[in-house]
Amino acid sequence: MARQGCLGSFQVISLFTFAISVNICLGFTASRIKRAEWDEGPPTVLSDSPWTNTSGSCKGRCFELQEVGPPDCRCDNLCKSYSSCCHDFDELCLKTARGWECTKDRCGEVRNEENACHCSEDCLSRGDCCTNYQVVCKGESHWVDDDCEEIKVPECPAGFVRPPLIIFSVDGFRASYMKKGSKVMPNIEKLRSCGTHAPYMRPVYPTKTFPNLYTLATGLYPESHGIVGNSMYDPVFDASFHLRGREKFNHRWWGGQPLWITATKQGVRAGTFFWSVSIPHERRILTILQWLSLPDNERPSVYAFYSEQPDFSGHKYGPFGPEMTNPLREIDKTVGQLMDGLKQLRLHRCVNVIFVGDHGMEDVTCDRTEFLSNYLTNVDDITLVPGTLGRIRAKSINNSKYDPKTIIANLTCKKPDQHFKPYMKQHLPKRLHYANNRRIEDIHLLVDRRWHVARKPLDVYKKPSGKCFFQGDHGFDNKVNSMQTVFVGYGPTFKYRTKVPPFENIELYNVMCDLLGLKPAPNNGTHGSLNHLLRTNTFRPTMPDEVSRPNYPGIMYLQSEFDLGCTCDDKVEPKNKLEELNKRLHTKGSTEAETGKFRGSKHENKKNLNGSVEPRKERHLLYGRPAVLYRTSYDILYHTDFESGYSEIFLMPLWTSYTISKQAEVSSIPEHLTNCVRPDVRVSPGFSQNCLAYKNDKQMSYGFLFPPYLSSSPEAKYDAFLVTNMVPMYPAFKRVWAYFQRVLVKKYASERNGVNVISGPIFDYNYDGLRDTEDEIKQYVEGSSIPVPTHYYSIITSCLDFTQPADKCDGPLSVSSFILPHRPDNDESCNSSEDESKWVEELMKMHTARVRDIEHLTGLDFYRKTSRSYSEILTLKTYLHTYESEI
């Protein structure tokens, strides 16, 4: 089982136990475990048993699906976890006599109930044959030797209401292991080549087992379901959760609704999802096959198999060790036993199988360890969750001297070869979704791949020899390629011989619900984004309804009404050009504008614009106008080079969209337009920013959402300096934003044959990953009502086929998105004192994001007008550009 830097050859933990009011549980058991140098848990091994009672018998009860409560003894697959098995459980339920396979000499044997499985003539009717019985004794072929076949409809025996689902989960299966192919893993390779597969599946952060297994089960991020690590402390409970502690059995730690509970609540039977480690893999497979043979009214519809390998070997030998071949062969052999067993039951064209991992594995050793004692003088005053990531809290909750910001400062950019980066949790990249939970410590260390972090050397080298007992680990940033894992779907409901783009594991819960005909519980996935995996779709997503329609300004205010402290119009030469520039701002119109709200038609100090209505070209809104999904008031402002949705509440655009061709030129800003800001005569002075606020607030400056550098003409450049294109920016952040607009946008347009860019502000002061309400915004430009964003976003869309220009694309789209933290310093980049070309693009890659993340943080909905199907658009929205090399 996954653990923080596990060492040595010891029995691993299989899975946590969690009992809920319905009679299904998920379970972890601990054999007596050797204390490991990198183990997060307490040094003493606690008893995991709420009660112990061995009276009674397992005769006729082996692996019963109903969990028996205390004080009776148990015979289910998790009784070992609770030390509550009946006294004869091992004798009756864990038989191993004569092994797990038929041989020629066993065919037609006299039934012996002591055998692990049977090769007798009656074994098929009794459902307890060895999985290779038909092959050895009846001359049939192994499943793996049969040709791929397209299963267009489920071929199930009578009585099966729906195709059963078997989830075959493997711990620590790095995606690149699949490159070993059929020579090492012929059965898994056949599942991949004949079914649906992705190059990899992205785990959630942290890339540890507990968080990811429970994410697979619930579709929730760790910050949402509460299992934020393999170990954690809850300050409200004043309790700690560890692999071997009794707390893991307490339901209060586990949030959300896992799949087996969803199934039970909707009348669908679920088999066990987790297994005690003492139960051999072969017995687990045989038990699942026996459950599939139960009468219709007893047979579950969903099952799960869990393997502790190849994680255990990956930790011990590293992902590249030659010793990894045998564990992978053993996993493949188990897959073959399952598929042969299904074929033997005539269920191989009926059952859907998902082969899935929880995370990958990286090459890590003790020699690559950063010690906080080299940075801090008080490491004995802190508690560090160590290893491939670091979580820091005060050792004593009463330590009044503990100051997270001081610790962050003492850990930031102190060495040129530093291998970790400290963050306050709210400043972590938004794509990690790792802040909004009290169990996540305030200080977080993102550790470089292949490295560890510890408090001091004594925490690692506890033995006099100082020998390192591990060669691999996981837990790193979930976009790192070595952390990616495997996904394969095979069966009648999955597509045949289909490769799909990578996706995140939060999406699988919805797919599994679709396979079982269930309505998913609320989760972080985007239902419908993986419809392309399935042959037929039971769920068809629909576009959300727009909540707030925009205003279309139909008048303009007189120049004399504005006293915003802006210094630009007096620089316009000749003077009569000012009125001409303002006339450029008239509403260009469209069918939407004709039927929309035109604000204000009467005012003694206002004059109507040219009344003609021109057909609006979609040059800058290639995929339709973003919809606002909450109640507010905003205006659509048209310009030659860009369009904006201007918020009357925030006094800045919610979004600004523009399209840049491959041939676009970057122009300089004339000296007389430096520090230029113009009033926008279409927007009331009361709904405009006041430039004087920036003169009063010495800590704040401003920038523009549409870059003046990319204006198409000298006249259009004046549009870019409108106050309605202005947003508050810290001077340090302006360096990032200016380089992005001046250099990177042009670079992306050149590389991709043109791009559409949508940018805007984000407000997430409570760091819950959702749009803040007005009441939740905490910071304003001094002396004003101008709110200060916590982040800025940018969505860059082009044609996937770069031979097609962005504005003429008739095929799939490509997207790169960013959520850039808006902070008063650039300390995240240790070389920020250098030229922006040395660090800004790397900073942006760190803060890459999904469009879906941006939608949650802004309350906007993008890509609403396109010829692509909505499911295809959802797939685009959930895509993350990782900037990693190929797996």
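From the backbone N, Cα and C atoms, a Cβ is placed for every residue, glycine too.
Every position carries its original residue.
Lifted from Swiss-Prot, the feature list:
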- Thr209, Asn230, Asp311, His474: 1-tetradecanoyl-sn-glycerol 3-phosphate binding site (BINDING)
- Thr209, Asn230, Asp311, His474: 1-(9Z-octadecenoyl)-sn-glycero-3-phosphate binding site (BINDING)
- 54-97: domain 'SMB 1' (DOMAIN)
- 98-142: domain 'SMB 2' (DOMAIN)
- Ile13 to Leu: No effect on secretion (MUTAGEN)
- Asp171 to Asn: Abolishes lysophospholipase D activity (MUTAGEN)
- Thr209 to Ser: 15% of wild-type lysophospholipase D activity (MUTAGEN)
- Thr209 to Ala: Abolishes lysophospholipase D activity (MUTAGEN)
- Asp311 to Asn: Abolishes lysophospholipase D activity (MUTAGEN)
- His315 to Gln: 20% of wild-type lysophospholipase D activity (MUTAGEN)
- Lys430 to Ala: Impaired secretion. No effect on lysophospholipase activity (MUTAGEN)
For Asp311 (mutagenesis position) and Lys430 (mutagenesis position), the CA-to-CA distance in whole Å is 28
Would you kindly give the Cα-Cα distance separating His315 (mutagenesis position) and His474 (1-tetradecanoyl-sn-glycerol 3-phosphate binding site), rounded to the nearest Å?
9
Asn230 (1-tetradecanoyl-sn-glycerol 3-phosphate binding site) falls, by three-state DSSP, under coil
Measuring Cα to Cα, how far is His315 (mutagenesis position) from Lys430 (mutagenesis position) in Å?
29
Validating a neighbour-count step here. Other CB atoms within 10 A of the CB of Asp311 (mutagenesis position): how many?
28
Hey, how far is Thr209 (mutagenesis position) from Asn230 (1-tetradecanoyl-sn-glycerol 3-phosphate binding site), Cα to Cα, in Å?
7
In the three-state DSSP scheme, Asp171 (mutagenesis position) belongs to strand
Among Thr209, Asn230, Asp311, His474, the record's 1-(9Z-octadecenoyl)-sn-glycero-3-phosphate binders - longest CA distance, Å:
15
Determine the most Cβ-crowded residue among the recorded positions His315, Lys430, His474, using a 10 Å radius around each Cβ and all protein chains in the structure.
His474
If you draw a 10 Å sphere on the Cβ of Asp171 (mutagenesis position), how many other Cβ atoms land inside?
26
Tell me the Cβ neighbour count for Thr209 (mutagenesis position), meaning other Cβ atoms within 10 Å of its Cβ, over all protein chains shown.
29
The domain 'SMB 2' (98-142), counted residue by residue under DSSP: helix, strand, coil:
13 helix, 3 strand, 29 coil
Quick one: pull the CA-CA distance for Asn230 (1-tetradecanoyl-sn-glycerol 3-phosphate binding site) versus Lys430 (mutagenesis position), whole Å only.
22
Rounded inter-Cα distance in Å - Lys430 (mutagenesis position), Asp171 (mutagenesis position):
26
Cβ contacts within 10 Å for Asn230 (1-tetradecanoyl-sn-glycerol 3-phosphate binding site), all chains included, total 27
Using DSSP reduced to three states, classify His474 (1-tetradecanoyl-sn-glycerol 3-phosphate binding site) as helix, strand or coil.
coil
Work out, from DSSP, the number of helix, strand and coil residues along the domain 'SMB 1' (54-97).
5 helix, 3 strand, 36 coil
